[in-house]
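In what follows, a structure is listed as C-alpha cells, so that the remarks can point back to it.
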Amino acid sequence: MACLGSLHPLGSLLLLFLLLLLSPEARGEYGLVRVVSKNWSKDYCVLYSSDYVNLPRDLHHAPLLSLHDGTKTPWCPDEDSFHQAQDSSPRQRPLHQTTTMVTRGNCSFYAKGWLAQDQGAQGLLIVSRARNQQCSDTISKPQDPSKPWPALTIPVAVLRYTDMLDIVSHTYGDTDVRVAMFAPLEPVTDYNMAIIFILAVGTVAAGGYWAGLMEANKLQRRQAQRGGGLGGHNQQQTVAAERSQRAWEDDDFEDAPMDFTPAMTGAVVTMSCSIMILLYFFYDCFVYVMIGIFSLGASTGLYSCLAPILCHLPLWRYQWVLPGQRVSVTWPLLLLAGLCAMVTVLWVIHRNEDHWAWLLQDTLGVAYCLFVLRRVRLPTFKNCTLFLLALLAFDVFFVFITPLFTKTGESIMVEVASGPADSSSHERLPMVLKVPRLSFSALTLCNQPFSILGFGDIVVPGFLVAYCHRFDMQVQSRQVYYMACTVAYAVGLLVTFVAMILMQMGQPALLYLVSSTLLTSLAVATCRQEFTLFWTGQGRAKIPAEPVAQPCIASAVGSKMKLEDAKDSRTTNRFEQAVDGESGDLESSTGDDMAEMVTLSEDEATSPEGHSESSEGWSDTNLDPNELPSGSPMALEAMLIPLIQPIPHPSELGHIRTQSRVHDSSLPWMGLHKRKGLKVKKSMSAQAPL
C-alpha cells in the first residue's frame, strides 16, 4: 500500500507509498510443540512445512513421543545413503517412537528429515539460530532424476535456539521428557481488526473535518476583510481593522496548506519507486533513514495537534522576550515541543518492545496523518483523481507485477513490508498502525502478534475526504460530500478486510479504497448537478456576498445606507433652497447629471498604490455582482457610494460656494478617498460643464 514519514508535507508524501496493509507472510506455517516433563510443561513456537506432513490441528490428536537430544552430534547424511534402506524392522531402529532434536547443519531439511525417518523417528525438530527461517528454501533436488529421493512421512519443524536452551534448562537431569507437535487453526478474524478499523476511519474523518474547518475559517476571514473596507467612519476602527487583517494574514501564512499539483504527483510516484527499490536492495541501511524521518515527522505532527488545544489555556499568556531581540518565546509551546520530542525519543529507544511500544507508535502515527491531511491540499477533484489513480497503479504494480521479476517469486512490496529474510538488523518500517492480536493463537508465541495497516491506506484516501469537506464549506452543502466520502472509505476498508479473510492473503487496500471513494464522490456530485464545480474546485463562486459588500443598488442597500441616503436628500434640498434664494439662476433639482460616483474595490483598498490595474476604464454604469470576475479569490464586487456634486459655477453662486464647501467637508463620506488612500473616479456626467 503506502508509506509516509517526513517533516515537510512534500517530503511526507515521498514516503507515503512504502507502507502496506499486507501482513508479513510466513515462510512455511506456524505450529506449536508441547514439551512435558514430570513437574513442568510449556508450549513453544515451531515453523514447519506442509510439503511433507501436516500436523494435527488438536493437541489431543497429537502423539506424545519421547524427546531424543541429538544436538551434540552431526546430522547430515551423504547423498548415496538416501538410496540405502535400513534392513532392520522399524521397532529395532535406534530412534523408534521418538521425536529427535538436532542442530541446523550444512545439509537440507529434507536430508535431515530423511535421516531421522530412516532411524525410526516419528518427528524431527531442527534447532536454528537464524530468525525468519524458511522451511522450503533449503530443500535439495536430486542430482540424478532417475533416482528420486524417497518421500518423507514424518513432520519436520524448526525450533528457535533460545527455545532449545530453555527446554534443556528445565529438563536437565530428567530422563522422561515427551513432546507433541500440532498446528491449531488460526482464527479467521481477530478483535484487533475492529481497533484498526476505528483508528483508520477516525483518523480520516478527523483529518478531513479539520481541513474543512480551516477552509471555512479562511472564507470567513475573506468575507470579514471584504466588509471591513467600508467601515471607516472613525480612525480607531480603521486601525483596529488593519491590525486584525495583518494578524489574519499572518495566521493564513502559517497555516496555509500546500497545493498539490499534477507535476508533483509524477515526481512523488517516481521518487517513491526509487525509495522502494532502495529498501529492497539496501534494507539494512535505508530502514534507519526511514526511522529517522518518521521520528521527525511524528514529533512535528504531535506538536501540531496539541498546540491548538494549548492556545485555549490560561498558560498561553506566559511569554519570554529574548534580551536584545524582538522575538518572544511562549513558554507553554516551548514545553510542549520538548514533551513531543521526549515522547518520540522514548519510542525510538523502545520501538522493538512488543508489549506497549505499539501504543506510542500508533499515537505518533495518527498525529502524523492528521498533520499531513491539514498541510497538504489537493485543490481540485481532477488533481485528486490523478493522484489516487497514480498511487493505485503504483500499488498494483509492486504487489502483483514485481513477483514476475524477483528471484524468490515474492513481490517487492511484501519483502519491504515484512523485512527481508536475510536482514541482519531485524528492523521493521514504522509507518504503520499496529495492534496486537487479542485472541490466543500460534502467532502469539511465534512473535507475529500484530496486525498492521499502512499510513498510505489512511492518508491517500484521506486527501479526497479533506477535499470533499473543503468543497462542502465553499458551496454550503451541509457536509454532504464529506459524509458520503467518509462512509465510502469505511465501506471500502471493510471490503478489504473481507477480501483478506476470504483469500487468506494480504490485499492491496488502495484497490478497494480508491474505487469506493472516487465513485461515491462522483455519484454525489452528479446527483446534485455540481459535477463541473466539483471537478474544477470552483465551489467558492456560489458563496453569497455579505450585505455590507453589496453594490449600491436600491434592493440591496442596508439600513445604514438608507439613513445616509435620507440625509443626502435633506442636504440637497437645503442647497437648492439656498441657491434659489441667493441667485435664482439654478434649477431646483440636481438630477442625474449632478451625481458623482466613487468606485471602490478590494484591490484598491488593499493595494499599496491605492488602486488596481483592473479598475482603469471602469464607468459609472450599474455593475452586476454576478458578472464580476471570480478567478482571483481576492477579487470582490465593486462598491458604489453616492456623493453630493459640488454645486454650480463660482461666478453664479457667490458666497454660497464657500458655504457649500464647508458643509460638504463635514459630511462623513467626504474625503473618504483621502483618508483611505483610495482612487476616486468621476463619471462623465459629473465632469461635464454646467
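Quick reminder: no glycine exception, Cβ is built from N, Cα and C everywhere.
Sequence unchanged from the original; the noted substitutions are absent.
Cβ contacts within 10 Å of D395 (mutagenesis position), excluding its own Cβ and spanning all protein chains shown: 25. Here Swiss-Prot flags D395 (among others) as active site.
The feature active site is assigned by Swiss-Prot to D457 (among others). DSSP assigns D457 (mutagenesis position) to a helical segment in the three-state reduction.
Residues or ranges marked as domain 'PA' in Swiss-Prot: 87-166.
One entry in Swiss-Prot concerns the mutagenesis experiment N106 to A. Its note says: Loss of glycosylation. With a cut-off of 8 Å between CB atoms and residues at least 6 apart in sequence, the same chain places C76 near N106 (mutagenesis position), listed in sequence order.
Among the mutagenesis experiments that Swiss-Prot reports, D395 to A is described with the note: Loss of aspartyl protease activity. Reduces interaction with FREY1 and FREY1 protein stability.
What Swiss-Prot notes for the published mutagenesis of F455 to L is this: No effect on interaction with FREY1 and FREY1 protein stability.
Listed in Swiss-Prot as a mutagenesis experiment, D457 to A is described as follows: Loss of aspartyl protease activity. Reduces interaction with FREY1 and FREY1 protein stability. Cβ neighbour count for D457 (mutagenesis position): 30 (other Cβ atoms within 10 Å of its Cβ, all protein chains included).
Quoting Swiss-Prot on the mutagenesis of P508 to L: Loss ofaspartyl protease activity. No effect on interaction with FREY.
Candidate mutagenesis positions: F455, D457, P508. Nearest to D395 (mutagenesis position) by Cα distance: P508. Classification of D395 (mutagenesis position) by DSSP places it within a helix. According to DSSP, N106 (mutagenesis position) sits in a coil region rather than a helix or strand.
Taking the Cα atom of each, P508 (mutagenesis position) and D457 (mutagenesis position) are about 9 angstrom apart.
Of the listed mutagenesis positions, namely F455, P508, the sparsest CB environment within 10 A is found at P508.
Mapped onto three states, the DSSP output places P508 (mutagenesis position) in coil.
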